[in-house]
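Read the structure below first, then the notes.
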Amino acid sequence: MFWVLVLLSFIVLIGDGMISEGAGLRPRYVDVGAIFSLGTLQGEVTNIAMKAAEEDVNSDPSFLGGSKLRITTYDAKRNGFLTIMGALQFMETDAVAIIGPQTSIMAHVLSHLANELSVPMLSFTALDPSLSALQFPFFVQTAPSDLFLMRAIAEMISYYGWSEVIALYNDDDNSRNGITALGDELEGRRCKISYKAVLPLDVVITSPREIINELVKIQGMESRVIIVNTFPKTGKKIFEEAQKLGMMEKGYVWIATTWLTSLLDSVNPLPAKTAESLRGVLTLRIHTPNSKKKKDFVARWNKLSNGTVGLNVYGLYAYDTVWIIARAVKRLLDSRANISFSSDPKLTSMKGGGSLNLGALSIFDQGSQFLDYIVNTNMTGVTGQIQFLPDRSMIQPSYDIINVVDDGFRQIGYWSNHSGLSIIPPESLYKKLSNRSSSNQHLNNVTWPGGTSETPRGWVFPNNGRRLRIGVPDRASFKEFVSRLDGSNKVQGYAIDVFEAAVKLISYPVPHEFVLFGDGLKNPNFNEFVNNVTIGVFDAVVGDIAIVTKRTRIVDFTQPYIESGLVVVAPVTKLNDTPWAFLRPFTPPMWAVTAAFFLIVGSVIWILEHRINDEFRGPPRKQIVTILWFSFSTMFFSHRENTVSTLGRAVLLIWLFVVLIITSSYTASLTSILTVQQLNSPIRGVDTLISSSGRVGFQVGSYAENYMIDELNIARSRLVPLGSPKEYAAALQNGTVAAIVDERPYVDLFLSEFCGFAIRGQEFTRSGWGFAFPRDSPLAIDMSTAILGLSETGQLQKIHDKWLSRSNCSNLNGSVSDEDSEQLKLRSFWGLFLVCGISCFIALFIYFFKIVRDFFRHGKYDEEATVPSPESSRSKSLQTFLAYFDEKEDESKRRMKRKRNDDLSLKPSRPI
């Protein structure tokens, strides 16, 4: 019996050894390190969440096949050195992964260690956009990178129409690189960071006065949109000091990054002082869908935290990060790979290390395989779908946009990389096509600082007491637009009145002073004038400034306050106005022939209708009136007499067509004569100007000179500079130039005084005049809105009429004779008259042939009554024919029929 017991004991020992050796493939514990500052808000929340995840993973022994996940948290105590020591400690204890570090500064340092020892490092708080997978392949961000956070903020700024922002941030990698990313995103939207206020890392402890100093600087600046990218403790202090300085009032815009939402979620309620200082602030939170998993975890939180701290989004990502590691461990163990570590030859070969035990740092042999399992994770966690893109960024990054209000905070919308700004949850939009158009971007109403719901302008004039220097051209001609008052530096004119009226419509004061540019002896060069805005000589320039492409590249223009464009002016003559102007369209022969045909056609119709139409019968006087009335009423197609004969209708139809052509031509010609001036120059527009060899005048200082040389390829030798309207007129009259090219407003003013000239052809450029401001100047936008307001209310037109609506033109440089005018001549219509005449002749021929035939057939009965002499016989026949012609056809037929019957009754009857 004793030996049996010994044998059984030996078998058990052997079995235990075999089991232990086999179980080596699945270790009892898989170690994971975590490095956080547990005294911080993030550290406290993430530590609780990681422990909960560890318990959930280990609650199912089958998940890791009997192995357990063991997470050891190292408290870095906000100290960089301790953070490094914690990482080294985990590398010595064979940790397969490290969760952390908490800050991007340490992530940059420790990522080199992770790369060397092949230990994956996962962080959901170190979200620096510069931590790339190419540089640090073993560093994985398990929450959306701050690159997307800055993209969301940039789209918000663009959505509200702000062009400049101020960045206030701590001098650390995460904050600094985040602001750099923001600057890049803003630049693509024509916005910019106008000032960067950098605060030391420990500013609250070591130099709190530095916060006040920076806020005072910001207070005196132009921009009122401030981005705060810092830590919760620093951020709280910033807003408290800003409130004391009156910077949480109407007009300011404050946007805080995700640090504020973590504070709002975890500390509830906030201290009254802090809550009051945050009213009206916008902030963002990483979006996590409201899934059942999330709701269940939120419900557990109070029990997990014992009510000491609220759950924020970093707690959710901490929980999911543990599960990412656990699933990767499961896949590694399921692949039957041993979890093993080996010495790093680079470290073991180091000599003179003193007491440093660098040889204890070992390489994770399966690190690359384990990393591959991590980045290929595809799971649904409490934060939603977890999946990495090829560049290691999280799939479908999105944010909640939060507005801090009196009773806490409220959500005003979302941002997602898929669809931009929306009031619909991003997960509802992922199945739709991406639409990033401005019309598809929406957010709900915001309560801004100061309690206002009106979107702040985002900028004010700098509070430095300096007035804006507004450049004004000191013109030598066309002073209706801009001119210096005699004996002073004051200015007046159309452009000045428009500017002053627009300034009055702006809802804030615009202190300014006008500064003259030029000597007043000749017009200044406007390209140089505009360039002075770029180099800072002027804060803006006002005047008759054409908006052209070259200038828009260096300055921003307002909405045009007057339309403009280049036109060609050439000499003309004009017909003298007379009471008989209505006779000008036709030459005298044309009038005579037209009048004759009215009478001829009327007579022909009377002849054709006289015997059969009662309306063309009656006493001679009535018939003459009928002929005249019918003839001339056809001019207006208002004749009331009906034609019943076929021939009459045919003639009338042809005549009405002729009348239609004549009246239409008359109307068009009269309109042209009364409204269009007549040329005595071969220049008919820009095309003939280019092809001609004549000299061309232009206004000194105008862009027309460069345009003709560069765009129209007109030789510089053909161009003649002119300085005033009088020089224009003299040059055109004496033939110095064949034409002048200038902008339309100048030309209109010139023609109102000198009427012997006219615009030839159409405007061959389209532009306008505006006021120029520095690039991205918010004042340019407000001035444009004000100019539109002036236009809509009619005030802009009143200013125009005050300065430009005048006409002193009384002397004419010539007149146009009948031969030179565009009168309608007979040769243009002889074909119509010929057709009408032939039709009348044919109709009369047919008619007389028919009536003569009928007369000789029936009229002989009248002649048989007497046998006169030959002379009297011819006279009697003519009288009989005329009587027959004048007799109504029906009566003639009845008379002839009656006479025939009488003749038959007088013949003797034949005997029976």
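The backbone N, Cα and C atoms fix where each Cβ goes, glycine too.
Taken from Swiss-Prot, the feature glycine binding site covers Asp544, Ile545, Ala546, Arg551, Tyr703, Glu743, Arg744, Pro745, Tyr746, and the record attributes it to experimental evidence. In the three-state DSSP reading, Ala546 (glycine binding site) counts as strand.
Taken from Swiss-Prot, the feature L-methionine binding site applies to Asp544, Ile545, Ala546, Arg551, Tyr703, Glu743, Arg744, Pro745, Tyr746, supported by experimental evidence. Taking a C-beta cut-off of under 8 angstroms and a sequence separation of 6 or more, Asp544 (glycine binding site) has the following same-chain neighbours: Pro473, Arg475, Phe478, Phe481, Val482, Ala495, Glu743, Pro745, Tyr746, Trp769.
Around Arg551 (mutagenesis position), the same-chain residues at least 6 positions away in sequence with a Cβ under 8 Å from its Cβ are Asn527, Val530, Ile545, Phe557, Ala772. Arg551 to Ala appears in Swiss-Prot as a mutagenesis experiment; the accompanying note says: Behaves as a constitutively open channel.
Site extent for L-methionine: among the recorded binding residues Asp544, Ile545, Ala546, Arg551, Tyr703, Glu743, Arg744, Pro745, Tyr746, the largest C-alpha separation is 20 Å. Within the same chain, the residues at least 6 positions away from Arg744 (glycine binding site) whose Cβ sits under 8 Å from its Cβ are Glu563, Ser564, Gly565, Leu566, Val567, Glu763, listed in sequence order.
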